[in-house]
Amino acid sequence: MPPKAPRRAAAAEPPPPPPPPPREDDPAQDSGPEELPLARLEFEEIEEPEFIALCQKLKVPDHVRERAWLTWEKVSSVDGILEGYIQKKKELWGICIFIAAVDLDEMPFTFTELQKSIETSVYKFFDLLKEIDTSTKVDNAMSRLLKKYNVLCALYSKLERTCELIYLTQPSSALSTEINSMLVLKISWITFLLAKGEVLQMEDDLVISFQLMLCVVDYFIKFSPPALLREPYKTAAIPINGSPRTPRRGQNRSARIAKQLENDTRIIEVLCKEHECNIDEVKNVYFKNFIPFINSLGIVSSNGLPEVESLSKRYEEVYLKNKDLDARLFLDHDKTLQTDPIDSFETERTPRKNNPDEEANVVTPHTPVRTVMNTIQQLMVILNSASDQPSENLISYFNNCTVNPKENILKRVKDVGHIFKEKFANAVGQGCVDIGVQRYKLGVRLYYRVMESMLKSEEERLSIQNFSKLLNDNIFHMSLLACALEVVMATYSRSTLQHLDSGTDLSFPWILNVLNLKAFDFYKVIESFIKVEANLTREMIKHLERCEHRIMESLAWLSDSPLFDLIKQSKDGEGPDNLEPACPLSLPLQGNHTAADMYLSPLRSPKKRTSTTRVNSAANTETQAASAFHTQKPLKSTSLALFYKKVYRLAYLRLNTLCARLLSDHPELEHIIWTLFQHTLQNEYELMRDRHLDQIMMCSMYGICKVKNIDLKFKIIVTAYKDLPHAAQETFKRVLIREEEFDSIIVFYNSVFMQRLKTNILQYASTRPPTLSPIPHIPRSPYKFSSSPLRIPGGNIYISPLKSPYKISEGLPTPTKMTPRSRILVSIGESFGTSEKFQKINQMVCNSDRVLKRSAEGGNPPKPLKKLRFDIEGADEADGSKHLPAESKFQQKLAEMTSTRTRMQKQRMNESKDVSNKEEK
């Protein structure tokens, strides 16, 4: 039964506003347990006998069975949904039973028992479940099971291959009749499952689980006869196990010998070398977690190996308690645990950078474990040479500050370390405290490394060494440290390889909660972090970009976010329209926004950026510098302007994708929807408080379609939205209506969105609609290259600026390394090089122009434009002309400035026309 809330909302509205959608458009009508009536009916007369038999087999209580049958009736009655699957009633019945059991918190069966009853695999089950609108509780249960399955599947495949490399399948010695490779595999896998459940609170941590599995493998190699082992494990095991001629059966292993076996690390060192694992981390897991577990297990047979039956009985207890997957079935290659043949989890590939002079290398498939290990190894290469303490260069920067920040920085790092260690242990397991300490040390190394790179970049840009304000800013340091830790945490998890929502419990925004850091403050450091750390992998850059998107779409809009205070201050200072970015949305987002700009703005403002084009005239430069230091108006926030511009681009990109799927027959509506969408974000930003960007997008689309008489139901919008790669069902099922009250997105549209924007929406039905907002320029990838150069269409030509040509000397801007003309630097036919290379190329181009002009005219070459030399009073001109009187010199410079400005303005106008024409196309 659909909810009645939309009807009540519609009845309260006057006739003029656009009509609300009918009740059947509610996309959440079958998503929650509260929407299904539980009236006592004679279900035995309605339900099919096979359904009743299935429920009896699974021992499903009557009220769960009734709920499951109602869910089935609703699923089977929806037009188009699960088309082709309705005939497979048994599978869908099982899914409906699962939904009802989860919603009612009554699960009398395990997930594997349900699978066996309906004869389906994990992936087939979840593929069908995704097609049904379910509650958030069911979504979470499904996500948890799927993540656990993925990790177990990857680990078992890895263990199976590892055992094949360690053990001989047909050993020549007769001593191994009681101990063979299959027996060791079974014992190792079940022991690992028990250890994982005992040691780790997180079920989906792939790296620590794999390290624990290596400990299990090491332990049972020590108890295996050398005749069963391959090299190099056989050589490493002989000093422990004795001569290969020594019979193993019946050996009396004293406590002293057992202790020696525990403390011997030769085999585990070989394992770590073979799998490229960090030996210190694995040893820590071995001594702090695995040895205490194995000693508490207390099950040992005469030959030193635990009995399979005893281990299996213990695991049975854990499995029945958790009511999820029976991972022992991996040993039998059971069809319920078969993987999807096209599943990317099993065939992930690690990108390989090819030498352009060589033929393209064939990229070989990697397992998830191998991929994560490679990523960790790349991080280790960067940080192995780094220090846990500030370098001499950093200390030099600290000493140059008005207020030396060193003591506060060291104290902050120490205090945060204690907090991180505690939170990590709470999330992963108390036995993993030392692992948390190791991860934190890596994060601190990266923190100091990136900080030093940032300061070097700022020094080159501004020609100053006193960064007292920035280095004494607590939020800057917490954000930079959080970003470094996020890189480390993501490297050790699979979240770098998939969407954030399917990451581990330590995935973003976990680090923000640990450090009590606001998402908007964290966002400020992401771009600078990526630009200055050139060794970040492509996957890590994508991960940080996803973090940035997550912040822009929802996390920055939480009630306690500093974003709202910044918006209020900005509006109070400069009026309601100042949220528009300074540069047009149709132009690329270029410019070297640094951490100093973001964290000290608007307390400090570098030169005011009024254009993102790469060519600036001397007059423009002079005007920008003067306005930055002499304006009396309140300074705009660089961080706010850049944030809004990025939000607009993310918003339009998603809207464009949705319109392409739903409104291909009405392309003119996209621009109108965008105008309403952008107006809401700019002027009705309170609607974003504790809400999601996509909620405003879908409401904007529906409102414009209604007022333009386009038949587009809200449910169709939601169905298309669910197919977007970043979409989550909670976005449209659980929308804030008012304080602590949540409902579906259609209720939000009727009771909140339309009420606030009623007048504005109706304007689009009039003969004089509002002026359409400009379409943002969408770059292919904002972080594709660290310096974000601009590529000119039609050729392999890139234009990129050097550092800022100004330094601050006694409050006045003065040129340092560049003049206005030398900012135009071109690289042709090659990748991006150093600034010196750009300067040489630029000089060559200028000289070529002069030679061509001289040969064409047959006379003396024209004098080049003179470079303005504000820093040296009375210096000779660049062309070697003699010294002129001050008045004549001033007039000459003024003429040059006017000429240059005119030329650049014409060039800008032509470029703007080109951009506009491209956007219209």
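Positions of Cβ are set from backbone N, Cα and C atoms, glycine also.
No substitution from the list is modelled in this structure, which keeps its original residues.
Among the sequence features in Swiss-Prot, the mutagenesis site Ile746 to Ala is noted as follows: Abolishes the interaction with many chromatin regulators but not that with KMT5B and KMT5C; when associated with A-750 and A-754. The DSSP secondary structure for Ile746 (mutagenesis position) is helix. Counting every protein chain shown, 32 other Cβ atoms lie within 10 Å of the Cβ of Ile746 (mutagenesis position).
There are 23 other CB atoms within 10 A of the CB of Asn750 (mutagenesis position), with all protein chains counted. Swiss-Prot gives this note for the published mutagenesis Asn750 to Ala: Abolishes the interaction with many chromatin regulators but not that with KMT5B and KMT5C; when associated with A-746 and A-754.
One mutagenesis experiment named in Swiss-Prot is Met754 to Ala, and its note says Abolishes the interaction with many chromatin regulators but not that with KMT5B and KMT5C; when associated with A-746 and A-750. All protein chains considered, the CB of Met754 (mutagenesis position) has 22 other CB atoms within 10 Å. In the three-state DSSP scheme, Met754 (mutagenesis position) is classed as helix.
Cα of Met754 (mutagenesis position) to Cα of Ile746 (mutagenesis position): a distance of 10 Å.
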